[in-house]
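Structure first, commentary second.
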Amino acid sequence: MQDFIGSVRRSLVFKQSGDFDTGAAGVGSGFGGFVEKLGSSIRKSSIGIFSKAHVPALPSISKAELPAKARKDDTPPIRWRKGEMIGCGAFGRVYMGMNVDSGELLAIKEVSIAMNGASRERAQAHVRELEEEVNLLKNLSHPNIVRYLGTAREAGSLNILLEFVPGGSISSLLGKFGSFPESVIRMYTKQLLLGLEYLHKNGIMHRDIKGANILVDNKGCIKLADFGASKKVVELATMTGAKSMKGTPYWMAPEVILQTGHSFSADIWSVGCTIIEMATGKPPWSQQYQEVAALFHIGTTKSHPPIPEHLSAESKDFLLKCLQKEPHLRHSASNLLQHPFVTAEHQEARPFLRSSFMGNPENMAAQRMDVRTSIIPDMRASCNGLKDVCGVSAVRCSTVYPENSLGKESLWKLGNSDDDMCQMDNDDFMFGASVKCSSDLHSPANYKSFNPMCEPDNDWPCKFDESPELTKSQANLHYDQATIKPTNNPIMSYKEDLAFTFPSGQSAAEDDDELTESKIRAFLDEKAMDLKKLQTPLYEGFYNSLNVSSTPSPVGTGNKENVPSNINLPPKSRSPKRMLSRRLSTAIEGACAPSPVTHSKRISNIGGLNGEAIQEAQLPRHNEWKDLLGSQREAVNSSFSERQRRWKEELDEELQRKREIMRQAVNLSPPKDPILNRCRSKSRFASPGR
């Protein structure tokens, strides 16, 4: 009996559970079923004499054989801290967070979880599925998608940790800056297709591409957000009653609305709608239909959304390939990346914004470039348009191409550069050369809603060419151009054949003559009005005193050297006639002369020339202005004397009338009350009209 109990005890303590299935003979074999039942009943009882049976361990698996998601699960959870709310969507709120271990900024998307008993279990199941999907999405990495970092549960909510993008979404940028120019749309579309191609190759549909789900950083790099797990978030939020379709139907493909089954081509439709949103600033169909009406219209119509008319032919063709009604007719993201709208092949043959060259004055006329200008018609180009810069030792501009400009500076600021004007040295002033400017004027339709900072034109022609009016021998300039050409100046003779022309519809010389004449005419009118205002008695007296004081003595009429030195002549700058002529000559020269350097150098060169040539050049102008001033002075003197005579007559009549009134008042007043009579006479004198 004692041996039997000992054998049973040894079987219970030392026998492994795997040995019961071997069918071995002996005591263990005979009592295998009994011992197993006895051991299980003892373990379930409250006695707790025997320990729990040992469960065999699984065979060890090397770390290299683990799948990627299993290896990722070994990473420690992120310790984070929630900050301020930075966004609120249809299915949750987004907060800014920080990784307290590394200091990295995070975006935390908070999704509510149902807490009532009826849907609690279903909500927990959705939460587990969402966590598993986020663990899979953590392995995705691309420059144009937002990285998933993990999940964290809280009471009543699930937090999804995402990469933080500081710039904001495309929809927020549209609200701040308005619709984008086509160059920006092209750059964003290319990055959008690259990120979408990566997702499609990994078998992930986005399902909700729109401007609000495309984030932009401070360097213009876009990142797709809310992909993959968005469907699970919608299902989880639907259970809590937070589901909303506001804003979403405008980007939905027809097959998604009809629920006939959709694939990756539904994302391509949404890409086309997003391009229309960037080009117009508003979603497609939003001007015609509300959300519910848009759902019905998109599901039943056979037409695509309206394409903006201001887009180029390449962009319109790109949109037609995205917005095909039949899903199988839409191009894939990989094919669309080869489209000319994305590759910008149509712009490689010509400069993007402006062209230029480097050259010396000798060979500058042999080079050309075309830059078409769009200017308001009443703003005619003049010499001042070149900012009065007229040296020609080196002309410097730059050529900007799209591939060189992307990512380096904002495309909206390329036009704001000093390279657009020709810079020349002051020491190389040209006698005998002219700068002629005119503009190719366009109709108002050509520059409607044109912003040179945001919508740079691609074809601005500008031609620097040798003027056909000038020859190498000599340049015959008219008097109205106010340019004095010395006959014996060897300093700048090698530059006589150089000129700049900006051709227009009519002749450049005619344009220049008309412009100069109009400026001189306007200036003369203005000065004539100023002269009339200055013709006062004080001015006449001052002018007469100057004439008397400036009369030379008879001794100095024969020889200039015999003029006495003690005569008090007024300074030349104080003489009205000379001051006016100096103003007029300066203004006329400023209308055609390129820079202030012109005046100083012209005077220095005139000093070494023959005096007779200078007198011949200045004599017609002096005679003309002398006659004009004489006629105006006579007219002003006659009008002033006439006006003075009338004033004197009116004053005499008024005084005579007042004396008559006072005489009548004295004769009619009774001598009884002298004080009252005195008051009445004073009141009548104060108001003689009574």
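A Cβ is built for glycine as well, from the same backbone N, Cα and C atoms used for every other residue.
Marked as domain 'Protein kinase' by Swiss-Prot: 80-342.
Under the heading ATP binding site, Swiss-Prot lists Ile86, Gly87, Cys88, Gly89, Ala90, Phe91, Gly92, Arg93, Val94, Lys109. Non-local neighbourhood of Val94 (ATP binding site): Met85, Ile86, Gly87, Cys88, Ala107, Ile108, Lys109, Glu110, each in the same chain, at least six residues away, with C-beta under 8 Å from its C-beta. Following the DSSP three-state reduction, the secondary structure of Val94 (ATP binding site) is strand.
Counting every protein chain shown, the Cβ of Asp208 (active site, proton acceptor) has 21 other Cβ atoms within 10 Å. The annotation active site, proton acceptor is assigned in Swiss-Prot to Asp208.
Cβ neighbours within 10 Å of Lys648 (mutagenesis position), excluding its own Cβ and spanning all shown chains: 10. Here Swiss-Prot notes a mutagenesis experiment, Lys648 to Thr, with the remark: Loss of nuclear localization; when associated with 645-S-S-646 and 657-S--S-659.
If you measure from the Cα atom of Lys648 (mutagenesis position) to that of Gly92 (ATP binding site), you get 92 Å. Comparing the binding-site residues Ile86, Cys88 by how many other C-beta atoms lie within 10 angstroms of each C-beta, the top residue is Ile86.
Residue pair Gly92 (ATP binding site) / Asp208 (active site, proton acceptor) shows a Cα separation of 15 Å.
Note on the domain 'Protein kinase' (80-342): its mean pLDDT in the predicted model is 85. Cys88 (ATP binding site) falls within a strand segment according to DSSP. Counted within 10 Å of its Cβ, the other Cβ atoms near Gly92 (ATP binding site) come to 22, all protein chains included.
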